[in-house]
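Trainee: The structure's right below; bear with me while I get my questions together.
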Amino acid sequence: MSDQASDPYMYDDDSSSITPEDCWTVISSFFQEKGLVSQQLDSFDEFIESTIQELVWEDSRLILDQPAQHTSEEDHENRRYEITFGKIYISKPTQTEGDGTTHPMFPQEARLRNLTYSSPLYVDMTKRVLKSDDNAGNEHELEWIEEEIKDEEPSTKVYLGKVPIMLRSKFCMLRDLGEHEFYELKECPYDMGGYFVINGSEKVLIAQERSAANIVQVFKKAAPSPISHVAEIRSALERGSRLISSMQIKLYGREEKSTSNRTIKATLPYIKEDIPIVIVFRALGIVPDGDILEHICYDANDWQMLEMLKPCVEEGFVIQEREVALDFIGRRGALGIKREKRIQYAKDILQKELLPNITQDEGFETRKAFFLGYMVNRLLLCALERKEPDDRDHFGKKRLDLAGPLLASLFRILFKKLTKDIYNYMQRCVENDKVFNLTLAVKSQTITDGLRYSLATGNWGEQKKAMSSRAGVSQVLNRYTYSSTLSHLRRTNTPIGRDGKIAKPRQLHNTHWGLVCPAETPEGQACGLVKNLSLMSCISVGTPSEPILYFLEEWGMEPLEDYVPSNSPDSTRVFVNGVWVGTHREPAHLVDTMRSLRRRGDISPEVSIIRDIREKEFKIFTDAGRVYRPLFIVDDDPESETKGELKLQKEHIHKLLNAEYSEEYATNEFGEEEGPYGWSSLVNDGVVEYVDAEEEETIMIAMTPEDLEASKSSLTATQQKSLQLEEQELDPAKRIKPTNSSTTSTFTHCEIHPSMILGVAASIIPFPDHNQSPRNTYQSAMGKQAMGVFLTNYSVRMDTMANILYYPQKPLATTRAMEHLKFRELPAGQNAIVAIACYSGYNQEDSMIMNQSSIDRGLFRSLFFRTYMDLEKRQGMKALETFEKPSRSDTLRLKHGTYEKLDDDGLIAPGIRVSGEDIIIGKTTPIPPDTEELGQRTQYHTKRDASTPLRSTESGIVDQVLLTTNGDGAKFVKVRMRTTKVPQIGDKFASRHGQKGTVGVTYRHEDMPFTSQGIVPDLIINPHAIPSRMTVAHLIECLLSKVSSLSGLEGDASPFTDVTAEAVSKLLREHGYQSRGFEVMYHGHTGKKLMAQVFFGPTYYQRLRHMVDDKIHARARGPVQVLTRQPVEGRSRDGGLRFGEMERDCMIAHGAAGFLKERLMEASDAFRVHVCGVCGLMSVIANLKKNQFECRSCKNKTNIYQIHIPYAAKLLFQELMAMNISPRLYTERSGVSVRT
C-alpha cells in the first residue's frame, strides 16, 4: 500500500469516512464469496460431511444373543452376535448402466436421460461373535469372551445406497470449475446450483419454518379454559434423534373467579394426569418446602410470588418423601405393576423423558429441578403481570429447516428401517445356522428409493405413511426466468393449514426486518405464510455447544448445582441453547469476552450472544436454522480513538478493491496467507458481524454510515433544526433525515445498506420506496412470469416448456442489487418508448395500444419450446413397446393425426413443420393373441397404437430430437418443438410496478401519435392507471430512463438513496427537455397538435407468459364424459364451457325458460327414454325397428310414453332405484293424478 501511485483506487486522504460506494464494495465481496444460494449449499454440505456419519453412529451396534442350545455335550455356551457400523464413505456422483458398467455422471446427462444425480454411500461394517460359558451359574453378569474367528477380515465396506447430490455442493462435479469447463460440460456458468436432479427433473427443497425447540414460552389462555397461563417447552436433543418431548406447566384457576385455589400443575410425558408441581420437585429429590420455594422464587422478600405458591405447597403437603412422590407419579403412568417397578418407572421418566435437552443421564436432578423452578418462575411473572406473555410470531423464536435437517430426518427413518432388516436377517441366519453375509444383509434399495421417492413427490416421510407426511417440501424448480429460479431457491414455507383464515402468522413482524423480504409473498391463501429470504440473510448450520460450555467454565461461570439464590441475588443466569447451565456474577465482562472471542473467530461467527439485562439472563444459541444477517460493527470501546466510528476503515475497502486486481492476500494470525482478501477476511478482522433476530433486539443499529457521522458530530439540537429548515426550503421531496438527539448516540452496529432488506424479486423494482406497498408485492409475483433468457445453455436443455425473448435488454433504470442477481447479463424485458395518453379509447381498463411496426421489427418477440418425451417400456429383457411408424394394416386404434411426417424409426426429423395433432413419436404395443379388443379386433391386427401426437392447439417446427437410453437401458426419446410467439391483441405485458395490461389494439407506425422530433411510442398506456394506484416510481423510472438514454449512462434507481424526482428533473432539463418529461405530440391521423402535453419516455416492460393463443377456446360438439354423457372439461381435452349454478340463477331470474332448457339439456345431454304409463318406471323394452314396446312387469304393450330428459337425470333415477327408492315418471297423458 505504500506505493500510492500504482494503486488504482486511491482516495483523497481527507475522505476517510465510509461512502455508500464503499458499502457496495463490501456487498459485492459478500456475494462474490457467498453467492445467492449459500444457505442451501452449506446446509447440504453439513449433512453429507457430518450428519450422515452421526446418524449411522447413533445406533451403531446391533446385538443378538443366542442362549445355549444344550443339544449336545459341548454345546453349553451362550453366543452373542454383534454388528458395528464404522466410518462412511461417499464419492462424486456415478451412474451404473444397464450392462453393469459404472462411470462418473454430470448433471446435464442426468437431466437429458432422466437419471438421478446421486453418489454411492458405503459404510464399514464389523461383525463379531462372542461367547460365554453357561456353567458359571447365573449369580453374576455373563462374561463375554471373543470367539476366535479364522482369517475374518476386520471390517467390510458395504454399499448402503445412493444419496442424491445437490448441484454445486462440495460433492458435485461442478464445484470450482472454470468458465471454459462449464462450456464443455454444457452447463451455464450463471446457474447457481442448490437443487437436486431427480429422474431428470430439477427439485428444490423449500425451507420449512418451525418453532424453536428447547425454549420456554409462556402464553395466556382464553377465557372458557380453566387454565389462565401455561408455560411450555418442546425439548429436542442437540444432536441425534429429533424425538421431541414437550412439557407444560399450567396455572389453574382464573383470577376473576377465585384467588385461593390457583394451583400449578405439570404435564409430564407418558403420565396421564397433571402432577402438582411440588410433587414433581419432591420426586426430583428436593423435599423441604423451603428448598422448593428457593428453586422457584429467587428473591425471598417477593411476597406476591410466595403468596401465589401457597396453594401449591398446601396441595403437595400430603406427600413428604421422595419415594412416595415417585410412587404418586408412577401410579398415574404405568398401571397394575408392583410398587418398586412403579417407582423405577417414574425415575426413568424423570431421567429420560423429562427435559431430555438438559441431559438423559442420571444424577442431574438438581439441574432439572432448577430448570423446572425457572419455568414456574416465568409462569408466575407473567401471571403477576410483571412480564408480557411471549409472542408466538417472533422471528427469533423460529427456525428454518433446510436441506440438511430435512434429509437428516428422512435418512434417520430409512436407516432405522435398514438396521431392522439387517437384524431380522441376522436372526434368520442364526436360527437356520447359515453363514452370515454382510453384503446380502443390507438392502441398499431402502435408502436409495426412500430418498428418491421423497424428493420426487415432495411427500416428506415414508412411502407407506404418505398421508401423515408433509406435502410440498420438494418442488420442481421454476425455470421461467433467471430471477424466478433464484427466488424459488430462497423461498420458505410455514406449514399451517392454508384454509384457516388466521391473520397473525401471516403479518409482517418487526423481527422480520432484514431477514425476509417485506414485499415478496404470494397473494391469496398462502399470503404471508410463504416468505422469501432477503438478499444478505443466511441460515445457521449449527455448531456444537461443547466448546462454548468449556469457555464459560473457564471464564468464571458457576455451575448450576452450586447455585444458592439467597447468597448471590444479583447473579445472571446463563443459558446455552435454552438449557440453564450456570450463573455468573459479572455478566458485562463475560458478554464482552464472548463477543470479542466471536469477532476473533475463536467461536463460530454464526453463534448468537444475547444479554437480557432486565431479566438478568445471558443466552447463547448455536443451533441450526436461525436466520441471521451481517452488520457493520461500530467501535464502542470508550478508550479507542475511533470511538463511535465504524470498525470498517478505508484500508479495508482498499484491500477489497485491490484483491480484484492484484494478488493481495489476507493473512491469519500466524502470518500465513489465506487467499485473496474477501468477505470472510472482513468477518475475521471483526469489521462485520452476523446478528440474528434475537440478538438484534439487544443492539442499536444506525441506518447508514452518514447517520452515524451525524450522531457523532455534536451539533446541538437547535443547530440541527436550523440546518434542516435550510434543506427543506431547497427541496420539498427530499428524504427527511432523522434528527439524532445527543442522548441516542450509543450505536453499536450499522446497516450495510438498507436496500438489503428486500428479496430477489423486489430488488429488480426501480424506486420501490416510491410505490404503494401492495404494488411491489404484485410486481414480485409478476417478475417471475416475465420472459427473458432463463439460462445461457437453453439450446442444449430439454425442458418441458421454455420461453426465450428474442432480444432482451438490460433496463435503463437499474438498481445496484441487480449486479448480483445477474439481471444485466440475463434480463427479462425490453425498454419500450411509452406515452401515457388516451388515444382512440382502445387502452381503457388496463389495456394498451402497441405499435404494430415495432412488433414487425421484433419488439417483444419470443421463442417457445416444448419437449415431448416417450420411452419403450420393458419387462425384464424383452421390450413391451417399440418405436416405429405404425401401419394401417396391422395396427389397431390409430389416432386422427397424420403419420406421414415420421421416419421409419418412428421419430420425426428436426426441421419439419408440424401442426396440431400430427404424430411426432410413433410407438406400438403388441396385443396378446387372446384378448378381445371391444369387438374391433380382426386376426390381422397384432399391435396397438401408442403414439404421441402434438398438442392440438400448438404448431411449430421440430427443433431437436434426442434418442438415448434411460437408467434401466430402455430406449428413450425426447422431441423438442419450437414456435415463434409474436405479440398480438390480448397478450399480457407489465411494467416493473405491478402495472399489468393486455394489448387492446395494434396501430401501424403512421397511425400512432408522434413528437416534434418524430419519435413514435411503442406503447400507449392510459393515464387512469396512475392516480389510484399511486405507482409514482413508474413515472420517476420513465424520467430517469429518459435522462440515461440521453446521457448514455445507466440510471441508478436503487431504493433508499438520495435520488429525488427534483434531481432527475434538473438533469432532464439540462438535456434540453421539459423537466417533468412532458412533450408536445401530434395526432397520427390528422397531424394536429394534441390538446394536452403527453408524458413520454422509455420504460422497462416485461412480456408475461399469459398469451391469448394459449387461452383461446371454443367448442360446438366434442367429447363427452362416459358416466354422465355431458361435455368434458378443459381446453386441452376440447371441453365444453360450463353453464354453472350462477348462470342458471340468472336465467331463472330473467325468466328465459326456453333458453334454460336448451342450455341445460339440448346442448348438453338430452336423452330419449321410454316410460311405462302404468308403473311410471323406465322398464320398457323398446324395439325401434319393429316399433314394438313392452313393459314386462305390467304386461303393458300399449300405454307407453317417450320422453326427453337429461341423461344426468336418467342416471339419478337409476341410482335412486339402486337405493330402493322408486322414482315414477308420469306424463300428463298417462292420466295418473298425482295427489298434491
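Just so you know, glycine gets a Cβ as well, placed from its N, Cα and C.
For all the noted positions, this structure keeps the original residue and models no substitution.
Not my notes, these are from Swiss-Prot:
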type	residues	note
VARIANT	Asp401 to Ala	In strain: MmRL 1635
VARIANT	Ala519 to Val	In strain: MmRL 1759
VARIANT	Ser722 to Thr	In strain: MmRL 1635 and MmRL 1759
VARIANT	Glu727 to Lys	In strain: MmRL 1636
BINDING	Asp846	Mg(2+) binding site
BINDING	Cys1172, Cys1175, Cys1191, Cys1194	Zn(2+) binding site
Trainee: Based on DSSP, name the secondary structure state of Cys1194 (Zn(2+) binding site): helix, strand or coil.
Mentor: helix
Trainee: In sequence order, which residues at least six apart in the same chain have a CB under 8 Å from the CB of the residue listed as 'Mg(2+) binding site'?
Mentor: Gln995, Lys996, Gly997, Thr998, Asn1022, Ala1025
Trainee: Starting from the Zn(2+) site formed by Cys1172, Cys1175, Cys1191, Cys1194, give every other residue of that chain whose CB sits within 8 Å of the mean position of their CB atoms, in sequence order.
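Mentor: Once Cys1172, Cys1175, Cys1191, Cys1194 are set aside, the remaining close residues are Gly1173, Val1174, Gly1176, Leu1177, Ser1179, Val1180, Ser1193, Asn1196, Asn1199, Ile1200.
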Trainee: So if I draw a 10 Å sphere around the Cβ of Cys1194 (Zn(2+) binding site), how many other Cβ atoms end up inside it?
Mentor: 17
Trainee: For the C-alpha pair, I'd like the distance in angstrom between Cys1175 (Zn(2+) binding site) and Ala519 (variant position), rounded off.
Mentor: 68
Trainee: I'm trying to understand the geometry here, so how far is the Cα atom of Cys1172 (Zn(2+) binding site) from the Cα atom of Ala519 (variant position), in Å to the nearest whole number?
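Mentor: About 68 Å separates the two Cα atoms.
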Trainee: Considering only the recorded positions Asp401, Cys1191, Cys1194, which residue has the minimal Cα-Cα separation from Ala519 (variant position)?
Mentor: Asp401
Trainee: Give me the count of other Cβ atoms within 10 A of the Cβ belonging to Asp401 (variant position).
Mentor: 25
Trainee: So which one is it: of the recorded positions Ala519, Cys1175, which has the fewest other Cβ atoms within 10 Å?
Mentor: Cys1175
Trainee: Can you give me the same-chain residues 6 or more apart in sequence from Cys1191 (Zn(2+) binding site) with a CB-CB distance under 8 Å?
Mentor: Cys1172, Val1174, Cys1175, Leu1177, Ser1179, Val1180, Ile1181, Lys1197, Ile1200
Trainee: Do you know offhand how many angstrom separate Cys1194 (Zn(2+) binding site) and Asp401 (variant position) by C-alpha?
Mentor: 72
Trainee: Going by DSSP, is Ala519 (variant position) part of a helix, a strand, or coil?
Mentor: coil
Trainee: Over all shown protein chains, what is the count of other CB atoms within 10 A of the CB belonging to Cys1172 (Zn(2+) binding site)?
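Mentor: Taking every protein chain into account, the count is 24.
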